[in-house]
Amino acid sequence: MAGEEDWIELKFRLADGTDIGPSKYNQSMTVSSLKEKLISQWPKDKENTPKTVNDMKLINAGKILENNRTLAESRLPVCELPGMIITMHIVLRLPTLDKKSEKLQNDPPMKNRCVCTIL
């Protein structure tokens with residue numbers, strides 16, 4: 001079938017070792033739209049959940065996939081066998097700096113500061 005070649009079977013491994021998939025995806029799909037689909041399929045029992053596509057990185061064969069490229073452009077056919085399920089890793093980069101900066105802004109400034117004087 002010619003239409004079968006347009007599809008790729010992917011499985012996604014999370015940091016804790018659990019998987020999403022395997023499922024078939026069209027190779028013309030962009031990495032960004034794939035990430036949106038993954039956010040909607042994200043396991044509800046997980047503590048960390050990505051909110052946007054920028055909260056996660058997809059890694060295939062050691063390469064970080066770019067959001068604006070298609071799955072066909074992002075594939076590394078050297079590592080693949082026909083009919084094989086490709087495992088990609090998901091790395092979350094959730095915004096933690098906002099919490100730290102809010103904490104620093106909400107903390108009162110230190111009033112007792114040590115001052116050294118050399119005579």
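Going from the start of the chain as shown, residues are counted 1 onward.
The backbone N, Cα and C atoms fix where each Cβ goes, glycine too.
Don't look for the substitutions in this one, it keeps the originals.
According to Swiss-Prot, the protein carries these features:
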| type | residues | note |
| --- | --- | --- |
| DOMAIN | 8-76 | domain 'Ubiquitin-like' |
| MUTAGEN | C116 to S | Loss of prenylation and membrane localization |
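In terms of DSSP secondary structure, the domain 'Ubiquitin-like' (8-76) contains 18 helix, 23 strand, 28 coil.
Mean predicted confidence for the domain 'Ubiquitin-like' (8-76): the pLDDT average there is 91.
Look at C116 (mutagenesis position): DSSP puts it in coil.
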